[in-house]
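Asker: Before I ask anything, here is the structure I am working with.
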Amino acid sequence: MHFFVRKYRGKAALLSIGTFDGYKIYNCDPFGKCFHKIQGATSIVEMLFSTSLVALVEKDDGNNRKLKLINTKKSTTICELTFPTPLLAVKLNRKRLLAVLEEQIYVYDISNMLLLHTIETTSNVFAVCALSPNSENCYLAYPDSRDHEPRTEGESSSPNVSNSAVSGQVILWDVINCKQITKIEAHKDSLACLAFNSDGTMLATASDNGRIIRVFAIPSGQRLYQFRRGSLPAQIYSIAFHPDSSLLTVTSSTQTVHIFRLKEVYSNLERQGLLPSSPPPKESLLRRSSRSLIGTVGGYLPQSVSGMLDPERDFAYAHIPGDKVTSIAAFGPDNTIVNVATYDGNLYSFRVNLRTGGECAMVNHFCVGLTAA
């Protein structure tokens, strides 16, 4: 299952789901199914923003080695690629398509599907990586290999199955020029989740421990924020930035959706009258605002100081009903809504009070059909 939300020619919110008999694409607001293809079981469905271009990985005899690039509007297959080992993830933006295998990442020019580079990685069985959605700040983040360093006290009590070959260090890679930019010391435990903001100027990280969420400036790697999800370990399922980078939402195995406020960004937007509750400004203004704050925050919080500060708790939160199940979240089209999709086929919408925070009210609940394959 893949959950995708982005402003594109207005506002859009799309949810794509791979199922045992094909795949579906839903519009979240207003809710409705906008595409359904009956075929074999589909394990990966990735959309290029709100376009008709979709990357699919079918469960072909269980090997998951074939990638198809589909135009859903024309019902045509643009290309097919077969890989030596199973595909674990596919990432794409307007410039690049990445095919993620356990020990390689293939980098393609999406305009002609020419293979540009193959990155050799450590064994990354959970495909922990992120591709910036921004075509100018076009970066890939993925884990460095673990050097078997001893863990510090309090960092080894995670109840989750660890991606043990993966370290807590992030490699930042320029996928336009095909070169490594820097390494970021993010966590002691193995990395579990990575996410860029819409501009590619911030990177959020979480480890297998799941207690701490950190945000770094990109490409410098300067630590900007540190948030505490909870006092007990948990498995982090997803991280997503608000479109203007003022908020961050996190889902985990606790069934609580945490929403953190990036205070310096939020305060700057408030001064400029660019808060999400205001009439939506031009995207370029939001981008300039969030970019300018990167330098400002970095100036106030050098890494040696920010590492000593107590992590902040969530600003707002929501509870997912029912049994514990894997979930993913993203901010909805009116920017005060957090949409949460669960792997048992439910879509929940929660409203965030941007002034007071606290518990978010559920405003919608829809069933999105079959459980994802």
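Backbone N, Cα and C define each Cβ position, glycine as well.
Swiss-Prot documents Arg228 to Thr as a published mutagenesis change and attaches the note Impairs localization and pre-autophagosomal structure formation; when associated with Thr-229. The annotation that Swiss-Prot gives for the mutagenesis experiment Arg229 to Thr reads: Impairs localization and pre-autophagosomal structure formation; when associated with Thr-228.
Give me the local environment of each listed feature.
Answerer: Arg228 (mutagenesis position) is surrounded by 15 other CB atoms, counting those within 10 A of its CB over all protein chains shown.
Around the Cβ of Arg229 (mutagenesis position), 23 further Cβ atoms fall within 10 Å across all displayed protein chains. Secondary structure at Arg229 (mutagenesis position), taken from DSSP and collapsed to helix, strand or coil, is coil.
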